[in-house]
Structures are given as C-alpha cells and as structure tokens.
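The structure appears below as structure tokens.
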Amino acid sequence: MRWLLLYYALCFSLSKASAHTVELNNMFGQIQSPGYPDSYPSDSEVTWNITVPDGFRIKLYFMHFNLESSYLCEYDYVKVETEDQVLATFCGRETTDTEQTPGQEVVLSPGSFMSITFRSDFSNEERFTGFDAHYMAVDVDECKEREDEELSCDHYCHNYIGGYYCSCRFGYILHTDNRTCRVECSDNLFTQRTGVITSPDFPNPYPKSSECLYTIELEEGFMVNLQFEDIFDIEDHPEVPCPYDYIKIKVGPKVLGPFCGEKAPEPISTQSHSVLILFHSDNSGENRGWRLSYRAAGNECPELQPPVHGKIEPSQAKYFFKDQVLVSCDTGYKVLKDNVEMDTFQIECLKDGTWSNKIPTCKIVDCRAPGELEHGLITFSTRNNLTTYKSEIKYSCQEPYYKMLNNNTGIYTCSAQGVWMNKVLGRSLPTCLPVCGLPKFSRKLMARIFNGRPAQKGTTPWIAMLSHLNGQPFCGGSLLGSSWIVTAAHCLHQSLDPEDPTLRDSDLLSPSDFKIILGKHWRLRSDENEQHLGVKHTTLHPQYDPNTFENDVALVELLESPVLNAFVMPICLPEGPQQEGAMVIVSGWGKQFLQRFPETLMEIEIPIVDHSTCQKAYAPLKKKVTRDMICAGEKEGGKDACAGDSGGPMVTLNRERGQWYLVGTVSWGDDCGKKDRYGVYSYIHHNKDWIQRVTGVRN
C-alpha cells in the first residue's frame with residue numbers, strides 16, 4: 001500500500017504540449033516517465049528537482065530505459081544536471097556512437113541538488129515505454145573528497161553521516177574557523193644563560209594562524225646575542241615585505257624586523273638582558289620555520305693565577321660575568337682565607353668586571369701537637385719537631401714497666417686531613433699496658449728454710465698491704481694491671497655471728513675505711529718507695545661463702561693508678577692450671593711461729609700439694625677443700641702462711657719467660673705450719689674469667 005501511494009505521488013500523466021516541474025525532498029524515491037509502463041505521450045516535458053540535506057549527494061540509477069533514438073538525442077531524452085552542470089543526457093534503447101543509454105551506470109551529483117528532465121518531441125512513430133529510475137541520498141566523505149585547502153582540516157578529519165569535523169595533534173588547539181590548528185605559544189620564558197628557540201614543530205611546517213611570543217629574561221648585567229641557523233623558511237611575498245608570516249625582535253622600544261623568506265638574519269647583539277621575539281603566521285602556507293640559539297655575554301674579568309700548591313677550576317682563558325671559580329689546594333694543603341682554614345673557596349666574576357674576592361693562599365696542613373699517651377713518650381722524626389703534612393712521630397711506652405698493646409709500631413703520620421694516623425689504629429692512640437711479673441730485683445729460689453725468711457726488698461713488687469686508716473695492716477693483696485688489687489674476700493668483712501653466719505652489706509668494709517699501700521717492705525715503718533692509695537670500690541666474688549671459704553676472692557678498685565717502678569709492678573694472671581709439686585712462693589707480713597709479727601716482708605717457698613691429699617688431710621676436721629681452692633705446704637709442717645697473711649700472693653716462676661704468675665691468694669688453714677695441715681689458697685686459675693670480666697686486665 002505504501003509503495004502504491006508513493007507510486008501515485010510520483011508517477012502521473014501529463015497532457016500534450018505541457019511542461020511540469022516536480023519538487024522532491026525525500027531521502028530516496030522513484031521517478032517514471034509519464035504513462036509508464038505504457039508508452040509515454042508526445043510533446044511532453046517533466047522536470048524532477050531533487051534536494052537532500054547538506055553533507056549528502058544524490059545517487060541516480062535506472063531500472064528500465066526505452067526512448068526514441070535520435071542523433072545526439074535531438075528528439076526524446078532524459079537530461080540529468082545540477083545548478084550549473086549537465087551530468088548526463090540519455091536516449092534510445094542502447095548506447096551507440098551518437099546516443100547514450102544509462103544502462104548500469106550510476107549518476108552521482110556533486111552536491112545536494114539534482115535536476116532530471118524528461119522531454120518527448122511531437123511525434124513517435126513507434127511505441128516507446130519510457131523509463132523507470134530510482135534515487136537515494138548518500139553521505140559525502142568530506143575528509144577524502146575535500147580539495148579546497150581553505151576548507152580542509154589541518155591535522156585530523158573525522159567524517160560522520162551528513163558532515164565532518166576537524167581535530168588537532170597534542171599540543172595544538174583548534175582555531176575558531178574549526179579547521180585550522182594553531183599552538184598556544186604566547187608565554188615562553190627563557191632564563192638560562194644559553195638556549196635554543198624554534199618555531200612550533202620545527203623542522204616540520206609551522207602551524208597556521210599562530211601568534212607566538214618568546215621572552216628571554218636574564219639577570220641584569222648580561223647581554224643577549226642571537227644567532228639564527230641555516231634553516232630559515234618563512235612565507236614571504238616577492239613584492240611586499242613579509243605580508244603573511246614574519247619574525248620581529250623587540251629590544252626595549254626598538255623593533256628589529258620583520259624577517260621572512262629563506263635567508264636567515266645576520267647575528268644580532270641586542271645589548272640588553274631582556275628580549276622579546278614575536279612570530280606571526282597567517283592561515284595558509286607550508287613553510288618549515290626557523291631555529292635560533294641565544295647566548296648571554298657579560299663583562300670580562302681579569303685573568304686568574306692559581307695559588308702556590310693550589311689550582312682553580314674551571315681553568316679558562318677568559319672569564320665573564322657570573323662565571324664562578326673554585327679554588328682548592330694540593331693534597332696536604334688547606335685553603336687559608338682571613339686566617340680561616342677551609343677545603344675550598346669560591347669567587348665570582350661580577351657584572352662590573354671585577355672578582356668578588358682575592359685568590360686565597362694554600363697553607364700546608366698542620367696536625368699540631370700530638371695527644372699525650374698515658375705511660376708513654378713521643379719522639380719526633382724531624383729535628384725541628386715538625387707537625388705538618390707527612391711528618392712522623394713515634395709513640396713508645398715507659399719501659400721497662402709498660403709495653404705497647406699488640407706490639408704496635410707506634411708510628412703516626414700527619415695526614416692530609418690534619419690528624420695523626422697509624423696504619424693499624426687510625427687516629428686512635430696506642431695503649432700502654434703495665435708489664436707484669438718482671439721485677440727489677442731477682443731472687444734466688446730458697447732451699448728448705450724453716451719458717452721462711454725476710455724477702456729481699458723489691459723482689460715482690462706486686463704485693464699490696466691492706467691497712468686501716470690508722471696505719472694498722474690487716475691483710476695482703478696483689479696488684480693486677482694498673483688499678484686493681486686482688487685479695488681474699490674474708491678480708492673485706494667483719495667476723496660473722498656464729499649463730500647467724502649470714503653475710504650482709506652492713507658487715508662489709510666501706511671503701512673509706514681502709515687504704516692500699518704499694519711498694520711496702522717494712523711492716524710498720526715507712527720509706528720513700530711506698531705509695532698510699534685510696535679505694536674506689538670493692539667487689540666480692542658472687543659465689544663467695546664466708547662459712548666454707550669457697551670462692552674466697554675479692555677485687556679492690558683503686559681511686560687512682562700507682563706509678564710503676566722497681567718497687568711497684570703488677571703480677572701476671574695464670575695462663576693455665578698449676579702442676580702438682582711445683583714450687584711456689586708465698587709472701588706476707590703475718591705472724592711467725594713465735595706468734596709475733598715480723599718487721600719486714602717475709603716469704604716462704606713451698607710445693608703445691610695434690611688436691612686429693614689436701615682433701616684427706618682436712619676430712620677429719622670436716623672441712624671441705626673444693627675445686628676453687630689449691631693447697632701448698634710441707635707434710636711435716638713448719639712453713640706456712642699465718643694470721644695477717646690473708647689475701648697475700650702465692651706466685652710461681654715461668655723459667656722460660658722469666659715471669660712470675662699469680663697462683664693463689666692466702667685463704668685459710670688449720671693453725672700455722674702444723675704437720676699434715678697444708679695451707680689452703682683461693683685458686684686464681686679457677687676464678688680467672690671472673691677476674692678478667694670485672695677488671696679487663698690482660699697479661
């Protein structure tokens with residue numbers, strides 16, 4: 001029914017000798033000759049004007065065509081045309097040299113309008129059925145078919161049904177004409193002392209319709225010099241100077257240019273620190289653009305000479321405003337400026353052509369006086385005791401009473417950093433350790449002398465006397481290292497209540513209650529070799545038992561270190577367990593068998609007794625001899641430590657080294673020198689780890 005209505009709307013008959021025009025606005029339709037499919041009338045003329053929306057064109061094709069033949073279509077014909085152009089003229093039944101039928105040919109209008117005219121003359125000798133044609137609107141792909149440069153897209157074209165639109169590459173914006181792509185280049189600021197400026201997209205053609213502004217703004221005192229490169233291509237005109245695209249350079253009120261064409265301008269010295277470069281392009285042209293480099297120039301500063309033993313960086317033939325120079329010195333030298341030493345010093349060329357400061361001098365590094373070494377000496381390798389770079393000194397310890405730890409060379413060199421350096425210790429000073437167990441005065445091992453004998457003065461320099469402040473001695477001890485005394489723990493507390501034999505802090509002697517005397521020989525008399533020292537702190541062995549005398553050992557820390565000499569020297573800690581039968585010497589000021597105190601230091605030589613033998617000797621008395629104890633003495637008695645000797649040293653000689661080692665400290669026994677009753681001593685080897693942990697003493 002729909003096609004029937006369309007057929008009646010488009011196909012109708014016309015009277016003879018009449019002309020008729022039909023206006024068609026649909027997007028598609030059908031056109032037929034009058035009376036189709038019957039023969040068309042003579043002397044007839046019909047025009048169909050087809051109009052579709054902009055962005056479309058009209059496609060026309062024939063399904064049937066049968067008209068009168070004539071030379072060049074003089075009689076009957078169908079003419080297809082636009083406003084100003086005939087697209088085709090058809091007649092006849094088939095194409096010949098002088099007439100053309102549409103056949104399968106499709107006729108396309110260039111625009112949105114097409115006019116189709118059918119005309120028949122006054123007579124037809126035969127029956128001709130006319131034509132049946134169809135038309136439809138088809139989209140125009142403007143992106144492919146647009147040939148007019150002023151209407152085509154600069155960058156990207158996007159077609160859609162009935163039209164198209166343009167877009168631009170990244171960094172560009174679309175002009176108000178909706179087809180031209182331009183750049184936003186009006187706020188380019190350059191502040192570096194050198195740089196390169198180009199037209200947008202250089203060396204590709206620069207965008208159209210652009211207004212670019214480049215500002216070079218340097219610190220006052222500089223002058224901008226411009227240099228265009230060889231590639232220079234800006235649209236120009238053979239008769240009018242730069243009417244289309246151009247560069248202008250503005251320096252203050254002065255304007256240079258315009259510049260265009262293919263010849264680059266000569267180098268330009270602006271004599272200013274502020275320059276504006278303007279670049280204009282119109283809406284046409286395909287030129288490559290331009291590129292220039294700029295460089296800041298300033299006043300020249302005088303030539304520089306490096307200081308003696310120094311250098312300047314960078315080293316240049318000429319220096320200009322804002323150039324900076326760093327002055328440094330050779331290894332072992334320091335920059336000296338206004339009596340201040342520094343690693344480097346920087347000066348700058350000022351805008352008036354002068355340097356910001358004078359070149360400083362280079363002074364040799366001075367390590368100054370080396371640090372004092374406790375118990376040591378310093379020897380300079382140079383005659384004048386120089387302390388400057390590469391000078392050498394040697395530390396040594398006060399022999400024979402001190403030795404250097406780890407046998408260090410003690411040689412230090414003044415380094416480039418201004419500090420004394422040792423290859424092993426770096427800047428740390430060496431350590432002088434007390435020499436132990438090597439008395440200046442040697443003794444002869446005594447044969448079996450009953451009840452001991454007076455000790456030769458200076459042969460026991462490690463012995464210490466524990467004395468009340470009133471001068472009354474009460475125990476002995478041994479010097480360890482430079483500031484510790486090892487003694488018996490029972491020497492440092494009062495007698496305990498037999499009914500409550502618990503050791504309390506209140507039972508302990510206060511450090512202020514007693515003193516230590518070193519270099520002592522006479523029991524009560526004094527001489528010039530003695531050193532009286534205060535007590536800083538006391539430490540009892542944590543497992544000390546005052547009832548059984550287990551771990552009967554204590555340490556006394558001195559307020560100050562004694563001066564080591566021929567009469568004061570520490571004893572060495574044992575390096576291993578003591579062998580049974582080895583001879584030891586016990587020293588002290590304790591009572592003799594006549595139950596009176598001696599005038600001088602006494603000593604006895606006795607052998608070490610087997611541990612099991614000692615245990616059996618005390619078994620009847622129900623007294624334990626534990627592993628932290630060691631026994632010594634004669635089976636027949638007569639030689640033993642006694643009251644007043646507690647805490648005193650029991651030592652032995654290492655014959656290979658000639659050094660004396662501490663074996664034990666006097667602890668307890670059954671009477672003094674009694675037969676089958678040996679002296680019991682606190683075994684130092686058993687407690688060596690604890691002693692070293694508290695004191696830090698090493699041999």
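Quick reminder: no glycine exception, Cβ is built from N, Cα and C everywhere.
Fair warning: this is a prediction, and the values are worked out from it, not measured in the lab.
Taken from Swiss-Prot, the feature active site, charge relay system applies to S646 (among others). In the three-state DSSP assignment, the secondary structure recorded for S646 (active site, charge relay system) is coil.
As annotated by Swiss-Prot, Ca(2+) 2 binding site applies to D139, V140, E142, N159, Y160, G163. Sequence-distant neighbours of E142 (Ca(2+) 2 binding site) (same chain, six or more apart, CB under 8 Å from its CB) are G55, C157, N159, G163, Y164, listed in sequence order.
Annotation comment: Swiss-Prot describes E235, D245, D282, S284 as Ca(2+) 3 binding site. DSSP gives D245 (Ca(2+) 3 binding site) a coil state; it is part of no helix or strand. Around the Cβ of D245 (Ca(2+) 3 binding site), 24 further Cβ atoms fall within 10 Å across all displayed protein chains.
Counting only same-chain residues 6+ beyond the ends of the domain 'EGF-like' (139-182), those with a CB under 8 A from a CB of the stretch are 53-57, 207-210, 283-284. Among the features that Swiss-Prot reports, domain 'EGF-like' is placed at 139-182.
In sequence order, S69, S70, Y71, L72, C73, C91, G92 are the residues of the chain that are 6 or more apart from E99 (mutagenesis position) and have a CB within less than 8 Å of its CB. Quoted from Swiss-Prot, the note on mutagenesis experiment E99 to A is: Partial loss of interaction with FCN2, FCN3 and MBL2.
Following the DSSP three-state reduction, the secondary structure of D121 (mutagenesis position) is coil. The number of other Cβ atoms within 10 Å of the Cβ belonging to D121 (mutagenesis position), over all protein chains shown, comes to 14. As a published mutagenesis entry, D121 to A or N appears in Swiss-Prot alongside the note: Loss of interaction with FNC2 and FCN3 and partial loss of interaction with MBL2.
Under its mutagenesis annotations, Swiss-Prot gives H237 to A the following note: Loss of interaction with FCN2, FCN3 and MBL2. Sequence-distant neighbours of H237 (mutagenesis position) (same chain, six or more apart, CB under 8 Å from its CB) are P243, Y244, listed in sequence order.
For the mutagenesis of Y244 to A, Swiss-Prot gives this note: Loss of interaction with FCN2, FCN3 and MBL2. The structure shown keeps the original residue.
Taking the Cβ of S274 (mutagenesis position) as centre and 10 Å as the limit, one finds 15 other Cβ atoms among all the protein chains shown. Annotation of the published mutagenesis S274 to A in Swiss-Prot: Partial loss of interaction with FCN2 and FCN3. No effect on interaction with MBL2; the original residue is retained in the structure shown.
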Spatial neighbour of S274 (mutagenesis position) that is closest, considering only the recorded positions V140, D245, S284, S646 and their CA atoms: D245
Cβ neighbours within the same chain of D282 (Ca(2+) 3 binding site) - under 8 Å, at least six residues apart: K208, S209, E235, Y244, D245
Recorded positions compared (N159, S284, S646) - highest count of Cβ atoms within 10 Å: S646
Rounded Cα-Cα span from S646 (active site, charge relay system) to S284 (Ca(2+) 3 binding site), Å: 118
Cα separation, Y160 (Ca(2+) 2 binding site) to S646 (active site, charge relay system) (Å, whole number): 117
Nearest-integer angstrom distance between the alpha carbons (Cα) of D139 (Ca(2+) 2 binding site) and D121 (mutagenesis position): 37
Binding-site residues: D139, E235 - member with fewest neighbouring CB atoms within 10 Å: D139
